[in-house]
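**Q** Listed in Swiss-Prot is the mutagenesis experiment Met28 to Ala, annotated as follows: Unable to bind FMN. Quoted from Swiss-Prot for the published mutagenesis Lys31 to Ala: Unable to bind FMN. According to Swiss-Prot, the mutagenesis experiment Lys51 to Ala carries the following note: Unstable protein. Where Swiss-Prot documents Gly58 to Ala as a mutagenesis experiment, the accompanying text is: No effect. According to Swiss-Prot, the experimentally introduced change Lys92 to Glu is described as follows: Unable to bind FMN. Taken from Swiss-Prot, the feature domain 'Pterin-binding' covers 119-371, and the record attributes it to sequence analysis. The Mg(2+) binding site feature in Swiss-Prot is assigned to Asn126; the stated evidence is similarity to another entry. Here Swiss-Prot flags Asp202, Asn221, Asp289, Lys325, Arg359, Val360, His361 as (7,8-dihydropterin-6-yl)methyl diphosphate binding site.
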Amino acid sequence: MIVKRLNPDALKNALQKIGPEKIAQDRMHQKGVSFVFEIQHLPLSATLILKQEAISVGGDFATPRDCILAKEPFYDGVLIASAKQLERLIVKCHSQPFGLKHLAQELKSHLKAPKPNTPQIMAVLNLTPDSFYEKSRFDSKKALEEIYQWLEKGITLIDIGAASSRPESEIIDPKIEQDRLKEILLEIKSQKLYQCAKFSIDTYHATTAQMALEHYFSILNDVSGFNSAEMLEVAKDYKPTCILMHTQKTPKDMQENVFYHNLFDEMDRFFKEKLEVLEKYVLQDIILDIGFGFAKLKEHNLALIKHLSHFLKFKKPLLVGASRKNTIGLITGREVQDRLAGTLSLHLMALQNGASVLRVHDIDEHIDLIKVFKSLEETD
């Protein structure tokens, strides 16, 4: 059984995909819902029970037209319910067999998901000669100028990396990475810039992470997903905020033969397992990064933005970094330097669907984006 929470805006398409009678589709769509879930591979008995229980609380469970004939052992469906209806349905399912108790627990995690935090900008600073976006590449002098400008603009999160993680990039020697960082780290520590903003180190090397944390960085952004025991030990010693990003393989080969049986189910398992590991190391201040563009195709990236609220069930802030990435180019046909509009479109929808942190290259435009977004949120 696989459960994926859908954006309510996707209800019409989800109903058409399942294929109930047209008159039933129209009736279900008119109910006006707070929660929509796509439930896959549900046993027949559970399907029939869930249908009746959902209707009994005022919701509905859309099933394929031939489900009533009970020809198949498993069925997919779309669950539609308001928050109140879902609360009552969870109680009913909790005492039922055929896997419905597990379903109730899964639904409850979504019902209890917290509202997103006030959105924040995480500015990207790359001390690399090969970052995919040329204007984000800085030497130490230019990088320091940029940091001071960002601080004047009120930026409170700054992510600094000295090794490219773009697709097909090679893993570099940590000594090269650390040499690129040295001057920046000294300035941040000596001038106490860490009192003005939180600095994040973007690295997959434990020794580089330790070096940055010793210089008062307070966020560890490990793009390998905390795969190494060494990185976990460093995190345990310094207790930074940890950014846990979903990916597969390494930057060099992550876009080769990308395949998921079910993207959301596999990401759920990934985050659950990794969060358990981090908890064992007494690390609880965690931000989840969906890994937009990391081991994902265009359709994966777009689905993650559209149904981002699915991951709110983990009760962690969600980070999205779609800034100028290839998916935008595939849609618009534009090169990286001309992808600002596409970036803003994706990031606005990410905020609407639960993102708390946007990792961005274009600071001024995103400051304006968040101002407008917050104004809309506050408007009656």
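Backbone N, Cα and C define each Cβ position, glycine as well.
Note that the structure is predicted; figures quoted are calculated from it, not measured.
Describe the structural surroundings of these features, if you would.
**A** A helical conformation is recorded for Met28 (mutagenesis position) in the three-state DSSP classification. For Met28 (mutagenesis position), the same-chain residues lying six or more positions away in sequence with a CB closer than 8 A to its CB are Leu11, Leu15, Pro20, Asp60, Ala62, Ile80.
The local packing around Lys51 (mutagenesis position), expressed as other Cβ atoms within 10 Å of its Cβ over all shown chains, amounts to 19.
Gly58 (mutagenesis position) carries neither a helix nor a strand DSSP state and counts as coil. Taking all protein chains in view, 14 other C-beta atoms sit within 10 angstroms of the C-beta of Gly58 (mutagenesis position).
Secondary structure from DSSP puts Lys92 (mutagenesis position) in a helix. Lys92 (mutagenesis position) has a Cβ environment of 17 other Cβ atoms inside 10 Å.
Taking all protein chains in view, 26 other C-beta atoms sit within 10 angstroms of the C-beta of Asn126 (Mg(2+) binding site).
Other Cβ atoms within 10 Å of the Cβ of Arg359 ((7,8-dihydropterin-6-yl)methyl diphosphate binding site) number 25 in total over all chains.
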**Q** According to DSSP, does His361 ((7,8-dihydropterin-6-yl)methyl diphosphate binding site) sit in a helix, a strand, or coil?
**A** coil
**Q** Work out the three-state DSSP category of Asp202 ((7,8-dihydropterin-6-yl)methyl diphosphate binding site).
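**A** Going by the DSSP assignment, Asp202 ((7,8-dihydropterin-6-yl)methyl diphosphate binding site) falls within a strand, counted as strand.
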**Q** Among the binding-site residues listed here, Asp202, Asp289, which has the most company in the form of other Cβ atoms within 10 Å of its Cβ?
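**A** That would be Asp202, with the most Cβ atoms nearby.
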**Q** How big is the Cα-to-Cα gap, in Å, between Gly58 (mutagenesis position) and Lys51 (mutagenesis position)?
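**A** The Cα atom of Gly58 (mutagenesis position) is 11 Å away from the Cα atom of Lys51 (mutagenesis position).
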**Q** Please name which of the recorded positions listed here, Lys51, Asp202, Asn221, Asp289, Val360, is nearest in space to Asn126 (Mg(2+) binding site), Cα against Cα.
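**A** Sorting the recorded positions by distance from Asn126 (Mg(2+) binding site), the top entry is Asp202.
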